[in-house]
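Undergrad: Here it is, the structure, as structure tokens.
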Amino acid sequence: MTAPRSRAPTTRARGDTEALCSPEDGWVKVHPSPGTMLFREILHGQLGYTEGQGVYNVVRSSEATTRQLQAAIFHALLNATTYRDLEADWLGHVAARGLQPQRLVRRYRNAREADIAGVAERVFDTWRNTLRTTLLDFAHGLVACFAPGGPSGPSSFPKYIDWLTCLGLVPILRKRQEGGVTQGLRAFLKQHPLTRQLATVAEAAERAGPGFFELALAFDSTRVADYDRVYIYYNHRRGDWLVRDPISGQRGECLVLWPPLWTGDRLVFDSPVQRLFPEIVACHSLREHAHVCRLRNTASVKVLLGRKSDSERGVAGAARVVNKVLGEDDETKAGSAASRLVRLIINMKGMRHVGDINDTVRSYLDEAGGHLIDAPAVDGTLPGFGKGGNSRGSAGQDQGGRAPQLRQAFRTAVVNNINGVLEGYINNLFGTIERLRETNAGLATQLQERDRELRRATAGALERQQRAADLAAESVTGGCGSRPAGADLLRADYDIIDVSKSMDDDTYVANSFQHPYIPSYAQDLERLSRLWEHELVRCFKILCHRNNQGQETSISYSSGAIAAFVAPYFESVLRAPRVGAPITGSDVILGEEELWDAVFKKTRLQTYLTDIAALFVADVQHAALPPPPSPVGADFRPGASPRGRSRSRSPGRTARGAPDQGGGIGHRDGRRDGRR
């Protein structure tokens, strides 16, 4: 398949490119533009990279073109051989080793005829395999001469595929000249020793040499334009294309493999990236939106607090602190009225039930009651206070009976007074709670109104900023789609949240994060990956190899892909002569030696070698036959019949019963001539 080539306008001067490509004449500049440059950035993964996009690495691989070039060189070299040259090299080899049929038979005269034929076949197979290896080494050197035009050369196949994937067309610059490929080929053919040692190689190189030099000149004279240093113009009125190198001013031609569509104001290319562009931009915008949401709304609020031990939490911890403050902890073992009173207050704070009041007060009175009630009174029975006697005993009995009653009355009075105080305090608390509840209701209403106003203001600001960003992106991409204009991202502020009122002695905040909604794009990425894979596989006719479990093992060019893309590369881009028939998809995955064997079997050289081998084996078998018996003894043995003698005559003898002319002399002379 040969793709159409554009016609370069030649009606104007070479240096008048700007005037030539004026919009008044119907010319528009289609490359470079923001859209076409973005296409190449997509191929480089600037807007994201998916698993399906990895198929493109196989598409732009030069493996298929390398195999096509190798097959062309192998075919040309092997088909340039002649029977005469092969026979001359074979006879020279036989003479050099002393393997003529007669000598071979004399050397193995005691062996059977079949064994001698096997030796002859083995001798020829050795020479044939050596010749094939020698020719392969020579052909490998020929292929290496075309390395400057390989994947990294000016006429590289990957650049050709890049242009097709982005725009569906290829700009080509031609300048007929001898470059590195031609010079390397000439030096190789001149200096290689095989051209002086083997007639087969020398004559084949001489016959195929002109074709090799034309192919090398095609590589040297062709340059696929670089994507970022070429201008492409299109005349939608005449359908013409113009290619110009802005650095050197050189003009070229444009190979249009997939014609684009002119919509009246712009050109829509028929290419894989053009078809995938809306989905790529949409998925990229979604990822950017999720990233902005993460930066804007996920500001971390870090609050680091120390956690108290179990022995220092609650009422017990407060009592321990008070003991330390008053200097009356377990270490000092001291006590005072102030410390006992503070402990009473702390114990009353930790009460959970009304019945705990009696226990709390009782423990306090047990601790301090001896100082308040059981203080020793003045003993009147002592000397100096009157008579002791019986009065002393009776006084002691009265005090012993009145002490428990007094202590119980004191406790009851203290408990009643505390209950009264607590009841009044609780009533005051209920009143305060009601007033605070009414105040909180009013504040909550005001807070809701402020929140609504804040949300409206935030939504309006975001909408204005989004509209401005969309307009900037459209101006950058030329209307092809949205793209980040390079604006600074919104700076996320840290939010301060006061949670102190919601914490008690048993809770603390180690770290806190806000978790707002962030859109998920995993499904969109998976869908885009499948789109990439389907588009590349179907557009470039890539063949997927799978095992018995259905798992993909490898992917390669199919026969259809070679005919659709590799053949136009040699015919329309390089304009290479006599490349030969396109290889098949199964040939692409072969190695160099495997491809050589496959080509070797299809050329005339294989037929010539088979014929020479058959003749050599036949000569050896003929030389191994025993000599025929001498006819002299049969003519003169006693009792020989005339019929037996007549059989040994030449084909020109007379018929049976005719008179013998010349007798046995002529017969003997004939036999002597036959022996000679």
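Just so it is clear, glycine is given a Cβ too, placed from its N, Cα and C backbone atoms.
So, quick note: what you're seeing has the original residues, none of the substitutions.
So Swiss-Prot lists the following for this protein:
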| type | residues | note |
| --- | --- | --- |
| MUTAGEN | C145 to A | Complete loss of nuclear localization |
| MUTAGEN | C166 to A | Complete loss of portal ring formation |
| MUTAGEN | C254 to A | Complete loss of portal ring formation |
Undergrad: I need the CA-to-CA distance for C254 (mutagenesis position) versus C166 (mutagenesis position), whole Å please.
TA: 14
Undergrad: I'm trying to understand the geometry here, so how far is the Cα atom of C145 (mutagenesis position) from the Cα atom of C166 (mutagenesis position), in Å to the nearest whole number?
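TA: Roughly 31 Å, rounded to the nearest whole number.
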Undergrad: If you run the three-state DSSP split on C166 (mutagenesis position), which class comes out?
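TA: Note: C166 (mutagenesis position) is helical by DSSP.
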Undergrad: According to DSSP, collapsed to three classes, what secondary structure does C254 (mutagenesis position) have?
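TA: It is in a strand.
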